[in-house]
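Undergrad: For reference, the structure I am asking about is given below.
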Amino acid sequence: MTAILERRDSENLWGRFCNWITSTENRLYIGWFGVLMIPTLLTATSVFIIAFIAAPPVDIDGIREPVSGSLLYGNNIISGAIIPTSAAIGLHFYPIWEAASVDEWLYNGGPYELIVLHFLLGVACYMGREWELSFRLGMRPWIAVAYSAPVAAATAVFLIYPIGQGSFSDGMPLGISGTFNFMIVFQAEHNILMHPFHMLGVAGVFGGSLFSAMHGSLVTSSLIRETTENESANEGYRFGQEEETYNIVAAHGYFGRLIFQYASFNNSRSLHFFLAAWPVVGIWFTALGISTMAFNLNGFNFNQSVVDSQGRVINTWADIINRANLGMEVMHERNAHNFPLDLAAVEAPSING
């Protein structure tokens, strides 16, 4: 009888724990995805802060030329970064216990792998937690779907691209100037500016900014007057009020006359779906583009496409970009290569004797 009571007590304890984890009454919703999200994001954040401040230089290219990335080793907020794991490690899983010592682990850039893998797990669980909370509250699941765009983008630059290139050393450094360096080298090696999926991503980001500004300014300009001239217009809204706070008919009429009638939404629901979908689909395509270029399916090559009747090349913008690409490729990893791969011989010279 005692054993039965103990089992019931443990079931009740487990039941109370489950109820607490999945309760929507908590100030911050935890959820089952949160059980994994919280420790992974805390780990990634803690190691990032410590490494950004104090990590020793990392042999990123695997040629015994360490690169400094932390504040205590001469960097500032702009130049500092978590240097990617060494090319000598490649794609190997490199936890602390795989190294002979902590010094070796730091020298080979172990913190980068630790941060990136925990971060990707954490943001994926954050997306799952968004779906989970929506499910508990009886909401539709599109918040998590929208968040999948930045998750896909992060996964592309931190995981898919290194896999395609064969080494975590090709992943994006965790810093401001490191991000710019990654972008420049990516252009040099993959001609991303000439990739249609990147173009769709640019349209998504810039278009999303434009549509957000248009929507916000239209709504703000067509508020229903509830205040005097001496009060802020924001005081005319009360949280949870049933009536509309702006006149959508006026906004529709204004924009329809500014552009043309069918350029203006007359359905608030379809309008807000469009505002969400446009940037999300654009970033999806960019992430897909990074993931294909990871395996060297690169942007369009229109170099020397135009020639005159004598066969002489007439330079186009594509040729100007190509010259810039070659210059950027020559300059990056300058001690690891004698010349850029694009200029290498197609066949190795034969060796006699």
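Using N, Cα and C of the backbone, Cβ positions are placed for all residues, glycine too.
Where a substitution is noted, the model still shows the residue that was there originally.
What Swiss-Prot shows for this protein is this:
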- His118: chlorophyll a ChlzD1 binding site (BINDING)
- Tyr126: pheophytin a binding site (BINDING)
- Asp170, Glu189, His332, Glu333, Asp342, Ala344: [CaMn4O5] cluster binding site (BINDING)
- His215, Ser264, Phe265: quinone binding site (BINDING)
- Ser264 to Gly: Herbicide resistance (MUTAGEN)
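How buried are these features, and what lies next to them?
TA: There are 20 other CB atoms within 10 A of the CB of His118 (chlorophyll a ChlzD1 binding site), with all protein chains counted.
The DSSP secondary structure for Tyr126 (pheophytin a binding site) is helix. In sequence order, Phe33, Met37, Leu41, Tyr147 are the residues of the chain that are 6 or more apart from Tyr126 (pheophytin a binding site) and have a CB within less than 8 Å of its CB.
Glu189 ([CaMn4O5] cluster binding site) has a Cβ environment of 20 other Cβ atoms inside 10 Å.
Residue density at Phe265 (quinone binding site): 19 other Cβ atoms are found within 10 A of its Cβ, drawing on all protein chains shown.
Counting every protein chain shown, 18 other Cβ atoms lie within 10 Å of the Cβ of Ser264 (mutagenesis position).
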Undergrad: Give the maximum pairwise CA distance in Å, whole number, for the residues His215, Ser264, Phe265 listed as binding quinone.
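TA: In whole numbers, the farthest two Cα atoms are 11 Å apart.
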Undergrad: Let's check the environment of His332 ([CaMn4O5] cluster binding site): how many other CB atoms sit within 10 Å of its CB?
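TA: That number is 14.
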Undergrad: For the binding-site residues listed here (Asp170, Glu333), tell me which residue's CB has the most neighbouring CB atoms inside 10 Å.
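TA: Checking each of Asp170, Glu333, the winner is Asp170.
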Undergrad: If you skip the near sequence neighbours and keep only those at least six away, which residues in the chain come within under 8 angstroms of His215 (quinone binding site), Cβ to Cβ?
TA: Leu271, Leu275
